[in-house]
Amino acid sequence: MNNSTNSSNNSLALTSPYKTFEVVFIVLVAGSLSLVTIIGNILVMVSIKVNRHLQTVNNYFLFSLACADLIIGVFSMNLYTLYTVIGYWPLGPVVCDLWLALDYVVSNASVMNLLIISFDRYFCVTKPLTYPVKRTTKMAGMMIAAAWVLSFILWAPAILFWQFIVGVRTVEDGECYIQFFSNAAVTFGTAIAAFYLPVIIMTVLYWHISRASKSRIKKDKKEPVANQDPVSPSLVQGRIVKPNNNNMPSSDDGLEHNKIQNGKAPRDPVTENCVQGEEKESSNDSTSVSAVASNMRDDEITQDENTVSTSLGHSKDENSKQTCIRIGTKTPKSDSCTPTNTTVEVVGSSGQNGDEKQNIVARKIVKMTKQPAKKKPPPSREKKVTRTILAILLAFIITWAPYNVMVLINTFCAPCIPNTVWTIGYWLCYINSTINPACYALCNATFKKTFKHLLMCHYKNIGATR
């Protein structure tokens, strides 16, 4: 019994470069990092799935990034830990190549997703009028699919079939590494394409994004808050619709007056005909006003502070006229590129002085929307998204740079890099997948609150968490 125990200890000592307590320590640390990576990225994916406020184009890119990081946490980290503590690759050449292909495809997909996020924000800032038209969920899905397909094409065939291309497998039994990394030209090319070029592009893009954002914030601060137009910059749209006069409601009652205060008015069976179908806005910042006027004189339309008084009249006359004005101010979602939209909809019937009365009501209500705004801080959604991109970019550069520098050095001087340093550099790339979910939570309060609700099993109203 003692002989068999001593034999197993001697075998471990011969194969593993680490002592027993070091192996235990490495397994505990690596296992913990793998677990945190898995939990963190599952939280990101579930949060985007259950919280409608996180279901934005920008966060769909983060969802794809979380998928890549989850695969790294489940497979790559644990297989590399096994390889490290044992001291040799025990699973054979086929599994070795499959692991390397999966590892590099997923890692490159992460880089591609970061590039997409950077380009997306860059176009949002530099082309705010033309890019939002193309920025749809379908387009986001196509870009994400392209990132994964391109990553697969770049890495998987070369890793899996290089031994057949050159006619021999030079990777020795018990070892697992990419065979073509022994070729200096190929190594330089892949390192530049997979790391250095993306980093340069992302850095330049972020510089432009940051400059444009600071310029916009500085411009907003220069304008006096009290004189700011709450609707500007906006796109004001108006359209006139003529309803069927035969459906006009009639009543024996005289002229009634309904006051709309703070954008809300009590509904009754008559006003319902005019205000029904009014567009509902999902954003808390959105406002909508419906004003109904009929058979009114110019002086019957009055305006007070935060109040619109409109006259609603009913007549037995079949030719009675009715005008409905709908104003909606649309505020974009947290990652939206689009400017604020104010829509003025005029619904009325034709008749004597009909157009004139529509114009009167429209002028009065549009004038109301342009009253001086109360003291209101500038929106921080743009700063929030820019800050998230910066955090992800910095985390990527810091964790990936050491390994990619060592890859270039290893091409000319393999003995120059100790195994321990190489292992740490390789693990730093994996740790990037652990850090990313923390970046989302630190830079986005909605992610942070949703994470908290999920971890504490508070599922009530989680879909509306902001």
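From the backbone N, Cα and C atoms, a Cβ is placed for every residue, glycine too.
DSSP assigns Asn58 (mutagenesis position) to a helix. Recorded in Swiss-Prot as a mutagenesis result, Asn58 to Ala carries the remark: Nearly abolishes signaling via downstream effectors.
Swiss-Prot lists Asp103 to Glu among its mutagenesis entries, and the accompanying note reads: Reduced affinity for acetylcholine. Abolishes signaling via downstream effectors. Its Cβ placed at the centre, Asp103 (mutagenesis position) has 23 other Cβ atoms within 10 Å. In the three-state DSSP reading, Asp103 (mutagenesis position) counts as helix.
There are 18 other Cβ atoms within 10 Å of the Cβ belonging to Tyr206 (mutagenesis position). For the published mutagenesis Tyr206 to Phe, Swiss-Prot gives the following note: Abolishes signaling via downstream effectors.
Looking at Swiss-Prot, the entry for mutagenesis of Asn404 to Gln says: Reduced affinity for acetylcholine. Reduces signaling via downstream effectors. In the three-state DSSP assignment, the secondary structure recorded for Asn404 (mutagenesis position) is helix.
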Which of Asn58, Asn404, the listed mutagenesis positions, has fewest other Cβ atoms within 10 Å: Asn404
Nearest of the mutagenesis positions (Asn58, Tyr206, Asn404) to Asp103 (mutagenesis position), judged by Cα-Cα distance: Asn404
Nearest-integer angstrom distance between the alpha carbons (Cα) of Tyr206 (mutagenesis position) and Asn58 (mutagenesis position): 15
